[in-house]
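The dimethylallyl diphosphate binding site annotation in Swiss-Prot covers THR32, GLY33, THR34, GLY35, LYS36, SER37. Here the residue is the original one, while Swiss-Prot reports the published mutagenesis THR32 to Ala with the comment Reduced tRNA dimethylallyltransferase activity. Annotation of the mutagenesis experiment ASP55 to Gly in Swiss-Prot: Reduced tRNA dimethylallyltransferase activity.
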Amino acid sequence: MAAAAAARAVPVSSGFRGLRRTLPLVVILGATGTGKSTLALQLGQRLGGEIVSADSMQVYEGLDIITNKVSAQEQKMCQHHMISFVDPLVTSYTVVDFRNKATALIEDIFARDKIPIVVGGTNYYIESLLWKVLITTKPQEMGTGKVVDRKVELEKEDGHELHKRLSQVDPEMAAKLHPHDKRKVARSLQVFEETGISHSEFLHRQHAEEGGGPLGGPLRFPNPCILWLHADQAVLDERLDKRVDDMLAAGLLEELRGFHRRYNLKNISENSQDYQHGIFQSIGFKEFHEYLTTEGKCTPETSNQLLKKGIEALKQVTKRYARKQNRWVKNRFLSRPGPSVPPVYGLEVSDVSKWEESVLEPALNIVQSFIQGHKPTAMPVKMAYNESENKRSYHMCDLCDRIIIGDREWAAHLKSKSHLHQLKKRRRLDLDAVSATGSQSNSPDCDPERIEGESSGQHNQELKASV
């Protein structure tokens, strides 16, 4: 294969900061259902590369259908890594564990003069490989020698109490996190407890590194080639509905039943099932929970209704997840602030009948340009970063008794029906109070029209200050 030979035989020349030119780290982004695995396999075969999966659920053994793993036959066509190697009962596998193993694999692939192709839908896993953004903490051990994930332990506590403790040890980070965001609050507390250094201080140090930016440290590998597969939302929604139907036809229910019998029955009998950690957070478990736990214990009609309910829920949550993935790409890749932001090349995948000319050939041309040290002829996707917008600003709405994090969210809240309803209610109360005292005073301070105007003016000022 000429392409594979070209990929391995990269000549030495001046390149990134005077270093030898390096092979690219190919990264394929995209929502579920866009064909990321297909493109990765095609590029891997043509370029002699190896595929590194970046999917937080595919690391676990089992549930091959619901986690949409590539088949055993496809894995034989091109070397795949980071699939089916964690015991399903492990609930403490983290992005740090993933990063440590995956970066070592990538460095080994580079050392063998091959191209690593990172592909998957867990975008924060991909971020951990592209940028130096994670903080490594030391796991704690119990007296029995059992390793304990402190973050998981903290998440069992009350969210407001956790946030109060974080405010005492790291007020800067606490001001950026909502008390309901228990995972992030617990993570920040874990960092402080296990290192003695506040989470915000760690982030300041990362930002101060050469190449660092507001979202973390510098690039980990010097020559990333990022491809983003995207499709028309209506087309993708239809495709995802069909994917669920195909998964059902492939044996999804039997896979869930078997896994449920082996791993989850004991937890359910003890009322300790956990759909927040490990493989049990896979899309599909929660949606079919009621169907699986009542199967054989209710009438066929009821069971069939629960099955239909689970199928519809699975389709809806899959489509919501695809939207979330695209938002992450736009916010964390396309409009990422800072100096170490590589270009992202978009590939339109709405019409699969034109895959060869619209996706595969352009992708090959882009990667080959990186291999040869040339700038691709394709134009990268760009989105402007709004420097004035603070996504972690703290706002307290006394009217609604709510904490809002982020300028955009605050502006949206001020325009929301719930806030406007509370504002209207407050105005009525103010006017009623004025009317009650009106007979006792003719002071202009008690003029209802003036109070109404001031209330409207105050709300308008809030909007102007927040938009």
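Placement of Cβ uses the backbone N, Cα and C atoms for every residue, glycine included.
Feature map: Swiss-Prot annotations on the structure.
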{"residue": "THR32", "record": "mutagenesis position", "DSSP (3 states)": "coil"}
{"residue": "SER37", "record": "dimethylallyl diphosphate binding site", "DSSP (3 states)": "helix"}
{"residue": "ASP55", "record": "mutagenesis position", "DSSP (3 states)": "coil"}
Apart from the site residues THR32, GLY33, THR34, GLY35, LYS36, SER37, the 8 Å Cβ neighbourhood of the dimethylallyl diphosphate centroid comprises GLY30, ALA31, THR38, GLY121, LEU229, VAL349
Here the Cα-Cα span from SER37 (dimethylallyl diphosphate binding site) to ASP55 (mutagenesis position), rounded to a whole number of angstrom, reaches 11
Going by C-beta under 8 A and a gap of 6 or more residues, the same-chain neighbours of THR32 (mutagenesis position) are ASN68, GLY121, LEU240, ARG243, THR318, TYR321, ALA322, GLN325
Per-residue Cβ crowding (10 Å cut-off), top of binding-site residues THR34, SER37:
THR34
Euclidean distance between Cα atoms of ASP55 (mutagenesis position) and LYS36 (dimethylallyl diphosphate binding site), Å:
12
For LYS36 (dimethylallyl diphosphate binding site), the number of neighbouring Cβ atoms whose distance to its own Cβ is within 10 Å equals 22
If you count Cβ atoms within 10 Å of the Cβ of GLY35 (dimethylallyl diphosphate binding site), leaving out that atom itself, what do you get?
20
For GLY33 (dimethylallyl diphosphate binding site), the number of other Cβ atoms found within 10 Å of its own Cβ:
25
Just counting, how many other CB atoms are there within 10 A of the CB of ASP55 (mutagenesis position)?
22
Measuring Cα to Cα, tell me the gap between THR34 (dimethylallyl diphosphate binding site) and ASP55 (mutagenesis position) in whole angstrom.
15
Measuring Cα to Cα, tell me the gap between ASP55 (mutagenesis position) and GLY33 (dimethylallyl diphosphate binding site) in whole angstrom.
14
